[in-house]
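Copied from Swiss-Prot, the annotated features are:
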type	residues	note
DOMAIN	27-319	domain 'ABC transmembrane type-1 1'
MUTAGEN	G392 to V	0.8% mating activity
BINDING	G392, K393, S394, G395, S396, G397, K398, S399	ATP 1 binding site
MUTAGEN	K398 to A	25% mating activity
MUTAGEN	K398 to R	1% mating activity
MUTAGEN	G509 to D	0.5% mating activity
DOMAIN	717-1007	domain 'ABC transmembrane type-1 2'
DOMAIN	1052-1287	domain 'ABC transporter 2'
MUTAGEN	G1087 to V	0.3% mating activity
MUTAGEN	K1093 to A	26% mating activity
MUTAGEN	K1093 to R	15% mating activity
MUTAGEN	G1193 to D	6% mating activity
Amino acid sequence: MNFLSFKTTKHYHIFRYVNIRNDYRLLMIMIIGTVATGLVPAITSILTGRVFDLLSVFVANGSHQGLYSQLVQRSMAVMALGAASVPVMWLSLTSWMHIGERQGFRIRSQILEAYLEEKPMEWYDNNEKLLGDFTQINRCVEELRSSSAEASAITFQNLVAICALLGTSFYYSWSLTLIILCSSPIITFFAVVFSRMIHVYSEKENSETSKAAQLLTWSMNAAQLVRLYCTQRLERKKFKEIILNCNTFFIKSCFFVAANAGILRFLTLTMFVQGFWFGSAMIKKGKLNINDVITCFHSCIMLGSTLNNTLHQIVVLQKGGVAMEKIMTLLKDGSKRNPLNKTVAHQFPLDYATSDLTFANVSFSYPSRPSEAVLKNVSLNFSAGQFTFIVGKSGSGKSTLSNLLLRFYDGYNGSISINGHNIQTIDQKLLIENITVVEQRCTLFNDTLRKNILLGSTDSVRNADCSTNENRHLIKDACQMALLDRFILDLPDGLETLIGTGGVTLSGGQQQRVAIARAFIRDTPILFLDEAVSALDIVHRNLLMKAIRHWRKGKTTIILTHELSQIESDDYLYLMKEGEVVESGTQSELLADPTTTFSTWYHLQNDYSDAKTIVDTETEEKSIHTVESFNSQLETPKLGSCLSNLGYDETDQLSFYEAIYQKRSNVRTRRVKVEEENIGYALKQQKNTESSTGPQLLSIIQIIKRMIKSIRYKKILILGLLCSLIAGATNPVFSYTFSFLLEGIVPSTDGKTGSSHYLAKWSLLVLGVAAADGIFNFAKGFLLDCCSEYWVMDLRNEVMEKLTRKNMDWFSGENNKASEISALVLNDLRDLRSLVSEFLSAMTSFVTVSTIGLIWALVSGWKLSLVCISMFPLIIIFSAIYGGILQKCETDYKTSVAQLENCLYQIVTNIKTIKCLQAEFHFQLTYHDLKIKMQQIASKRAIATGFGISMTNMIVMCIQAIIYYYGLKLVMIHEYTSKEMFTTFTLLLFTIMSCTSLVSQIPDISRGQRAASWIYRILDEKHNTLEVENNNARTVGIAGHTYHGKEKKPIVSIQNLTFAYPSAPTAFVYKNMNFDMFCGQTLGIIGESGTGKSTLVLLLTKLYNCEVGKIKIDGTDVNDWNLTSLRKEISVVEQKPLLFNGTIRDNLTYGLQDEILEIEMYDALKYVGIHDFVISSPQGLDTRIDTTLLSGGQAQRLCIARALLRKSKILILDECTSALDSVSSSIINEIVKKGPPALLTMVITHSEQMMRSCNSIAVLKDGKVVERGNFDTLYNNRGELFQIVSNQSS
């Protein structure tokens, strides 16, 4: 057979990443060990022939005199060979696995480098299946590793063995060997044809799996949106359709795999028939003796067995080839090594601090949208050491400026220069070292808060000992400047608190403050702030802007903003519109001309009532004093007393840094105030009930029981197992008929061999048994593969169904990362297929063969059988020890793989932030540390696997040697005839082979065992992790006409509400809160950070349960509402807009149950002021959205339009204007002012303009409503609302 054809695909072979220079020692050991191991079967054949040659001597002499000693020596030679093969085979397999691991790590490093260094930003923009391909590529790495390790080891050992066996067979009789192997061309033909079909369908299955991974990852990342829009069924339906395609392609692949196996078994078993005829004739003619014939037959039998064993490995090699093709496509697709340094002329540092920054006639279109000009002949000049503002509508091209400045995109017209030097001639690393960009959509990583803050620093600071005074002061200054100090003091572990999954989830405002702290530590000459404080409340926003002005005095600072009040009179600004600069000048100059667009926008945003002119002088003075005393100690009532109130000042023995760095176990638990600008973002300290290593592994018996209980086609499973039983039974039957053929060529005492009639009869029987064997092996392989695939498909769908029913708190669990669950469901579950298709089959065959074979052997020759049976406890004990060791190794290995892939997932999903912060080295270091840990575990696994396989082989050869010795001895003492000996011997040999094939399944079983345990962990988790549905719940919607009468009744009523998050049960968000909301209200929910504004949305939509007190909607307790019916009545627009990579139409109609007219979509788009953007897009509503390139304002307005199209009775806007420009904000403000098409509109906001648009205000503080009324009244009362709006702190 052409083995190499199975290890190549196109130009990429699976050993592409073997480095001969570095691996030559390992390769030498591997080659020597492989050759030596491959020679073992041939040597065994020779030794076996020598053993049975004593039989012909005994028959010829009629006496056993002098034969015992030779029998002992020749039998023990087989045993000695088995013992000698242990270290050789162990070294060989271990070295092969090490080669595979080295290849795997090199490929992972190449993938890391490709993601971090080589892929341009346009590649990320164009890749719609980024996360799906990410999941798939991780599986490909593992398949390639497996194919170049265990599979290649076995294949090449078998290849050596085949060559050696052929050589041995040819040596003893070339003519007999050629006769036996005359059917090999047919075998090769079928193998090649079927392998090509397997390759085709494997590729198709991988492609569909990638789509499924993309969908699953998105649905987990957008879990809140999926629940609010009641699209769980839609997501499950889409997932089910993709998984069904995976199922179809895999089953077609299985058909060809099973057909190949069945035909190969039939042909290899039947190729001996012609050999027996020829061998018998040669013996009769005296041209061959029995030793020659037995040696040839044994060699060819082992050759056929070797080919059968290689078949499964060839399939693995094919998958490895497909995997390599996929990996190389990823590495080569769009990759440009150092793409932005092609014309580097100046790699010396410029004096950025005194350099002007200039955009000259710059025009640009994103590569993914070449027909849409984002910038049109833009010319800008940013003076060194000055503050410059850029304002403009959402989508006007403001954010694109920073992308071009940092050279994330190339191919623009015009020039960008620093101090006259074109940035194309400046090393990109130098640019990023001297320019910091803080994005509106800032990113935090799943790490400690300290590491997140230091991520913006130089490598020396980031990795330095944080106990040094210099770094302590650096952290302290950054936290104080970014207004983080009080928040950090309230965290459970201070700066060492884990952020993200498994730890604390920060709100949008807190994330932005961490991003500002990063920028402070970097302190680069040029700072680019892109809506960097938009998510903050008024108090923190204004304080932070003043702090930024103090910090950046004399440094080049460019601020992109929609908040025009941040611009001072002498600040220079540019106003952009539709990619062009339409106005420029200082604020005072532009305001002096009432015809300017800026003047119109400014007055539009600042068109307040006379109450706004009421300014508390004392408040202003405090604000000024705050900035002036920034470097010493913050003195505002909000922050200045933070340290002193807690007993920390400069004279304390416990410094501020120590207070926030260490967990304050001596401080009594108190309420943690958390900003809640985003729905569902609250402080949630995860309390894991499981260790980080995951759930306890289920036993094989438990998994099989659950499989049998849940498998879809039980009849097919039974039929498959029945075919497996019959296929298993054909082995001893074949052995039995085969023994008669052997008997036919052994000369009797009169020197005669079997007659032609005798050989013809048993030859036909052998052919019949071989045909039955091939048919039933095909049937059991195909049927069980189908059953296993349907089981896996059903498990995937069950998991998806469970994921869409999980409550929101579940997604913050440490073991519930989207990337990890996606890999588990789409990748690791493949390993579970082998439990049905291979383990159950092997177990059934083993039980059948053992039962039938051993009973038959006992009947045929009980003495020899009992000797063999006495060896079985050795196999059982060893299998148990080997299985236990390998199970731990496999579990640890998979866990380490998951950790490595989670690190890579963070890189892929946050690549722009990493590049902006020059954090590549940090992530490379983190990745390297995880890789070292994984290498250590992989090494242990390689040693354990090599040990297990080599010891199994030794045990088999030892048992074989004992059977040889005792069987021939029984013949020599006339207790057995040669026929009885051959019959018993072949039956026992096939039984042992079946047993060892079961042991060889242990690595696959261990992998499948882990996958099943983790999957059933998700399926079996406690009921409190699911959203609970009340069977008798209300399904009737809110009837609007019932609120038009004279009697005024609340549409929402909150009564004695007390609530704390399950993860922080002692930190009460609400304490006995009461208030009502009425039809026709546009109710503004106002409060400082941490007062529970967004938590109210979570309770109204029942994303969290209300257990103390009541929330009634339309007179019905939310706990008595049907979840879907309730959420259909409420539309929520989140602060962070969430869209998916699809058309504008698909995003607008997401979650809608009824058909909607196109004109209604356009009306909604006009309503929110984004109609022009949509109609100017290439395909209008059918234009595909690139979520990474839409501006925050554009995405937010699409989300508002989507919410309006739902026509819900209650509309909730959660900081929905934070990303909008003044014109767009005014449009939304006007909508709110006039009253959106809803019975009740709730507006959570920090914007004064939005507050004034509401006809009613509710102010929250300390878990209660402290003020109710309209804005003007509450403002003039100088109460809590006045303090929030005017920056006065209580």
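Cβ coordinates come from backbone N, Cα and C, glycine included.
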Rounded Cα separation (Å) that holds between G1087 (mutagenesis position) and K1093 (mutagenesis position): 7
When distances run from the Cα of S394 (ATP 1 binding site) to each of the mutagenesis positions G509, K1093, G1193, the nearest one: G1193
Cβ-centroid neighbourhood (8 Å) of the ATP 1 site, G392, K393, S394, G395, S396, G397, K398, S399 excluded: M576, S1191, G1193, D1221
Between G392 (mutagenesis position) and K398 (mutagenesis position), the C-alpha gap once rounded to whole angstrom: 7
Entry from the recorded positions list G395, G397, G1087, G1193 having the most other CB atoms no farther than 10 A: G1193
Spatial neighbours of G395 (ATP 1 binding site), counting only the mutagenesis positions G509, K1093, G1193 and Cα distances within 10 Å: G1193
Cα-nearest neighbour of K393 (ATP 1 binding site) within the listed mutagenesis positions, G509, K1093, G1193: G1193
Spatially closest candidate among K398, K1093, G1193, the listed mutagenesis positions, to G509 (mutagenesis position) (Cα to Cα): K1093
The one of K393, K1093 whose CB sees the fewest other CB atoms within 10 Å, among these recorded positions: K393
Binding-site residues listed as S394, S396, S399, least Cβ neighbours within 10 Å: S399
Integer Cα-Cα distance in angstrom, K398 (mutagenesis position) to G1193 (mutagenesis position): 12
Local Cβ density at K398 (mutagenesis position) - other Cβ atoms counted within 10 Å: 26
Overall pLDDT for the domain 'ABC transporter 2' (1052-1287), taken as the rounded mean: 86
Length of the line joining the Cα atoms of S399 (ATP 1 binding site) and G1193 (mutagenesis position), in Å: 11
